[in-house]
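One structure below.
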Amino acid sequence: MTAATVRGGTPRDSVVSVSNRWEGAGVNKGYAVYCDADPYFYDAPHRTADRTGAARSRYAAASSPVPEGWQRHESGDWLALRPADADLPAQGWKIHVSACLDNAESVLDRVWRHCVDGGTAFKFVPSRYLLHQRNAKYADRAGSGKFVTVYPADEAEFERLVGELSELLAGEPGPHILSDLRIGDGPVHVRYGGFTRRDCYDADGELRPAVSGPDGVLVPDLRGPVFRIPEWVDPPAFLRPHLDARSAVTVTGMPYTVESALHFSNGGGVYLARDTRTGARVVLKEARPHAGLAADGADAVTRLHRERRALERLSGLACTPEVLDHRTVGEHHFLVLEHIDGKPLNTFFARRHPLIEADPGERRLAEYTDWALDVHARVERAVAEVHARGVVFNDLHLFNIMVRDDDSVALLDFEAAHHVDEAGRQIVANPGFVAPPDRRGVAVDRYALACLRIVLFLPLTSLLAVDRHKAAHLAEVVAEQFPVDRAFLDAAVEEITRVDGSTRVDGSTRADETTRADETTRLDVTTRVHGAPDAARRPAGPVAPVRPDDWPRSRDSMAAAIRASATPSRTDRLFPGDIAQFATAGGGLAFAHGAAGVLYALAESGAGRDEDGEQWLLERTKRPPSGMPLGFHDGLAGLAWTLERLGHRDRALDLAELLLDQPLDHLGPDLHGGTAGLGLALESLAATTGQAALHSAALHCAELAADGLPGGSVPADRVSRGRARAGLLYGGAGRALLFLRLFERTRDSALLDLARDALRQDLARCVRGAGGALQVDEGWRTMPYLGAGSVGIGMVLDDYLAHRADEEFARAANEIVAAAQAMFYAQPGLYRGVAGMVLHLGRTTATAPGTGPRAVRRQLDALSWHAMSYRDRLAFPGEQMMRLSMDLSTGTAGCLLAVASVLGDAPAGLPFLPPPRRSGGPLTRPHQEP
């Protein structure tokens, strides 16, 4: 139940002006598991069974009658059973049992009988599909392998059950659960943690599952991919041999010294190492048995052997690494490969791309085009050489292409490779390169090469998961921006959009025999980015029904798409949005990703109130979800503020009363979920209702938000809690916004001083990049965005400068404008994409060049590059762009609000950041200008 805001970016060693915008080339693997349940929207994985053949994979035990005197509860990925009179502790030692796909049902039947006969509470993953998903290559490593959880009543029963289950399941294979201590070499594991759900805030103000320490104070129950025992817990003596055995297995006996980790997945790690015998650098690829499953069920060890066979067949080619060694340590397998000295293509070409600049010249565009075409030709030749040796690569994408200093290329990661005589489909894939399921053999590689033609110029092919015909639009944009031969792009579009189930093993096709690709029934738990039902068969035409700058048609179209997506029968969410809806209690209601933010955007943009949606929210807030955070973007404060804004004062005040009853000193100081957001909401409610208690609470929030500032009054033991962050949602800018709004209410200049100090803290975490653009430096990447980047700081700087002149701040505000002027941003969203740039450029009072209507129009045009269609209405993709989103933070509602801020008759704005007063009315519609 973490307040998850997914963050991405490229490495900090990239050129500053590049790294902040190229995160679309990176992939947050956590999103993939939310793609199976719906072809258009992210949804909870357990809902997949409602629309696919996954329901047939449900274990018989999941449908068995509830034993007499027992209670049954199914939630998410788990089905729990417990005796009605069970008296379990809140925390303690619990037992996890792992299993493979083939023995899981047998393991479950035995554990079920043992627990029911003994009156022991337990829960289990109820279907083969969900178990496959939990053990997939890029599933959450902290939860990987967990199939059955058993809850002993005390330590004596814990020891007894560990022994009995170990004997009962002796010899059964199962993956090692990384978060647990393994008992012997079987599938039984143990861990100390919470039995019942309790929550506390961690050092960063994030809500986490909790256990209580010896003093009764709740602390985070750490659930990472590493076995940990709380420092106050003494493990039972019978665990000592297993703890010793765990420590005994190391790689010290191998003639390789690990220098750094390059990558982790459920299947194991990839490490940069050095051969101690020769001093040469090598790459170690680790594989864990029964873990890291691909779509075909192959585990990491099976795929490692596939890679070894493929690379040995390709030995001698300059475009593939040599196999140097193969080792086994315990049950872990290691493949030792030649180290290719170069950089992955995603980072290499990002340094060169001209669209990250505000105004690249013709020469710059031409030079980049020549380089990109040369790289594609080299990759195409490399793939042809691989095919000539009888191997299909089957996983070509930017991260698997290494570019050396001389621009020669090498292909990496052959774990999905197979012989050309096998008509194999993709079993692992990058979302931007997922071939349709009708492609087999070398046709998979040809599809990836076609995607690469577009990605080298415009890395937005993840959108093809929703509609493959988006390729034609992307090609048009590329042709408009770069001097590239249109035939080069047309060939890519033809390959991407064709529908041909008759693809032969050698990749040839029969053009006169086309069949519809069934993109909705492929149960693929690794790629999870199948297209929408009409993605392959829809006739060519505009992917988006209207341009964003065609106002008010675009407003009406976006609003219609949002309303068409509503699911009022659901209790967890009304509008589909980011996966964060499922990470926090009440996430589907909250302002950032839930109904509150969407309803706000509809009302503020002039699209009209959604009375049915408001009634849905009122019904769900009669009794807010247990464990819902308190914050503005993620919790109760945002709900209270939104309902007051929409005219539902009684419910707003009910929620405000809940806030007043809660201790707040454990919260972080930020705007997203901390005291800055609470203070702003409470002060706004105080102003509209006249309730003095709300104003007093807002002032208390300001005191807490002053944590760590020179003028703050918070005790020293609370100063500088958590990691330092900058920006509107998580940094000093959000706190400064609270101080500014309270200053406007009280005229207390000390609050203005606090705002100054908070903004200075944020500016101290910024760096200047190419063109003088000021961006937040996170240590390994830089960020220009509205939520966690410099543009959000610029919004608050503008408001501060309205009250007090400051030369340093005025200069910074102008430099931040440059961060909002690039020609390309990887995502469209409000807080992490183009929409935020539109909103800032339309609102800023900075005087730097690039703040006028022309700059806004250019970003509106860039926003159109991401535009999609949902039921023939304008919609936008969410985070990672594998599915559409309707929420405010990442999706269509946020884009609607941003466009309304510059084109609406009554300009819209973010909460607490009102739009500027414009004497001349809305911006001239770009499509109406000469």
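Heads up, the Cβ atoms here are built off N, Cα and C, so glycines get one too.
According to Swiss-Prot, the protein has these features:
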type	residues	note
DOMAIN	256-516	domain 'Protein kinase'
BINDING	Leu262, His263, Phe264, Ser265, Asn266, Gly267, Gly268, Gly269, Val270, Lys285	ATP binding site
MUTAGEN	Lys285 to Ala	Does not restore aerial hyphae formation to a ramC deletion
MUTAGEN	Asp395 to Ala	Does not restore aerial hyphae formation to a ramC deletion
ACT_SITE	Asp395	active site, proton acceptor
MUTAGEN	Asp413 to Ala	Does not restore aerial hyphae formation to a ramC deletion
MUTAGEN	Asp438 to Ala	Partially restores aerial hyphae formation to a ramC deletion
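Shown on the structure are the features that Swiss-Prot records.
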residue : record               : Cβ within 10 Å
Leu262  : ATP binding site     : 13
Phe264  : ATP binding site     : 15
Asn266  : ATP binding site     : 25
Gly268  : ATP binding site     : 23
Val270  : ATP binding site     : 18
Lys285  : mutagenesis position : 24
Asp395  : mutagenesis position : 24
Asp413  : mutagenesis position : 22
Asp438  : mutagenesis position : 21
- [ ] Quick one: of the recorded positions Phe264, Asn266, Val270, Asp438, which has its CA closest to the CA of Asp413 (mutagenesis position)?
- [x] Val270
TODO: Let me know the DSSP-derived helix, strand or coil state of Lys285 (mutagenesis position), please.
DONE: strand
Open item on the list: Nearest of the recorded positions to Asp438 (mutagenesis position) by CA-CA distance, picking from Gly268, Lys285, Asp395?
Closed with: Asp395
- [ ] Check Leu262 (ATP binding site) against DSSP and tell me helix, strand or coil, would you?
- [x] strand
Open item on the list: Between Leu262 (ATP binding site) and Lys285 (mutagenesis position), how many Å separate their Cα atoms?
Closed with: 10
- [ ] Note the mean pLDDT of the domain 'Protein kinase' (256-516), expressed as a whole number.
- [x] 91
Open item on the list: What does the structure give for the C-alpha distance between Asn266 (ATP binding site) and Asp395 (mutagenesis position)? Integer Å is fine.
Closed with: 18
Open item on the list: The record lists Leu262, His263, Phe264, Ser265, Asn266, Gly267, Gly268, Gly269, Val270, Lys285 as binding ATP. What's the largest Cα to Cα distance among them, in Å, rounded to a whole number?
Closed with: 14
Task: Cα-Cα distance linking Phe264 (ATP binding site) and Lys285 (mutagenesis position), given in Å to the nearest integer - done: 10
TODO: Would you kindly give the Cα-Cα distance separating Asp395 (mutagenesis position) and Phe264 (ATP binding site), rounded to the nearest Å?
DONE: 17
Task: Nearest-integer angstrom distance between the alpha carbons (Cα) of Gly268 (ATP binding site) and Asp395 (mutagenesis position) - done: 18
- [ ] Specify all same-chain residues, apart from the site residues Leu262, His263, Phe264, Ser265, Asn266, Gly267, Gly268, Gly269, Val270, Lys285, whose Cβ lies within 8 angstroms of the center of the Cβ atoms of the ATP site, ordered by sequence.
- [x] Glu286, Gly292
Open item on the list: Give me the CA-CA distance between Val270 (ATP binding site) and Asp395 (mutagenesis position), in Å, as a whole number.
Closed with: 17
